[in-house]
Amino acid sequence: MESGSTAKTGDFFYGWDLLYKTVKADVSKKSDLLIALVHFLLTKHYNFRCVGVGDDKTLPEEEGSELLPDSWNDDDTKYSLRYVHDKMLYLLLGHITEGSLLINLLDINTKKVSNICVEPETLVPEVKGGITTIMPSASEIVERYRRELLDPVFTGNSREVTTQTTNSPRPIGSDPDPLRIGEPRRGGSFIPSAFEPRPFGFPDVGRGDLDPLGRGGHGNLFSFPSRPNMGPGPVPRFDPFNPLNPNRPGQGGINPDHMRPPDWNPDYYM
């Protein structure tokens, strides 16, 4: 839908004269022209197509027409027109009561409905002539139709822009891999998903033992302070890499007891 300033230009009403010529012989009351103006707005600027009269809520198979159907204004007090847009059905209903015309637009799918009340006697001084003669304030009427009747139910332009944005091509390789679990880890320690990283602030001692691929360090295989040089590389703490040296403290050999065993007094006890 064009903006309000565009609606006031002659280009906006281009095509109205053709529509008016097809219905002017049938126009019998001023409210007919107000309904015809809604029809023009729907078909010319919102790409609706009329599929007949009535209030049947069944979506028809035909594509519809830009022209008003036969018998569209046969009833003296009401109007019922059916439209389709993008395979969705809409009903345009009008009721004449106490000199006013109440118009409703109903979206059959979403059940959204809008309404507007206009005064035919005030807005339509003549039923014959050009658009500026029969409806001098046609631009203002169109703006009211758009704001009060169409926008609450149908936002065609906004919907099209959203669809184009959603369907815009994505760069190659941007599609997610359904078999991929999380991002790959680049170096550092391996922490299974069920473990909290460093829960008590301790270093990552033993974390490497949890990694079946051997990433993230040596795990529990490290040198003790009491055995600083146990051989090349990390060694198991429970199985020293080299033979025991009895002359080095802390690596086996005879170590006298500090307390005398009962009833035992060997010569070497000190």
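Cβ coordinates come from backbone N, Cα and C, glycine included.
Here the original residues are kept at every noted site.
Over in Swiss-Prot, the protein carries these features:
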MUTAGEN   Arg49 to Ala  Abolishes interaction with Tnks but does not affect interaction with PSMD5 and PSMD9; when associated with A-54
MUTAGEN   Gly54 to Ala  Abolishes interaction with Tnks but does not affect interaction with PSMD5 and PSMD9; when associated with A-49
MUTAGEN   Ile96 to Glu  Fails to rescue null mutant phenotype; when associated with E-103
MUTAGEN   Ile103 to Glu  Fails to rescue null mutant phenotype; when associated with E-96
MUTAGEN   Leu210 to Ala  Abolishes interaction with Tnks, PSMD5 and PSMD9
MUTAGEN   Asp211 to Lys  Does not affect interaction with Tnks
MUTAGEN   Phe241 to Ala  Abolishes interaction with Tnks, PSMD5 and PSMD9
MUTAGEN   Pro243 to Ala  Does not affect interaction with Tnks
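Sequence features annotated in Swiss-Prot and their locations in the structure.
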residue : record               : Cβ neighbours (10 Å)
Arg49   : mutagenesis position : 16
Gly54   : mutagenesis position : 12
Ile96   : mutagenesis position : 16
Ile103  : mutagenesis position : 21
Gly54 (mutagenesis position) to Ile96 (mutagenesis position) - Cα separation in whole Å: 16
Distance from Arg49 (mutagenesis position) back to Ile103 (mutagenesis position), taken between C-alpha atoms, in Å: 18
Whole-number Å value for how far Ile96 (mutagenesis position) lies from Arg49 (mutagenesis position) (Cα to Cα): 24
DSSP three-state assignment (helix, strand or coil) for Ile103 (mutagenesis position): strand
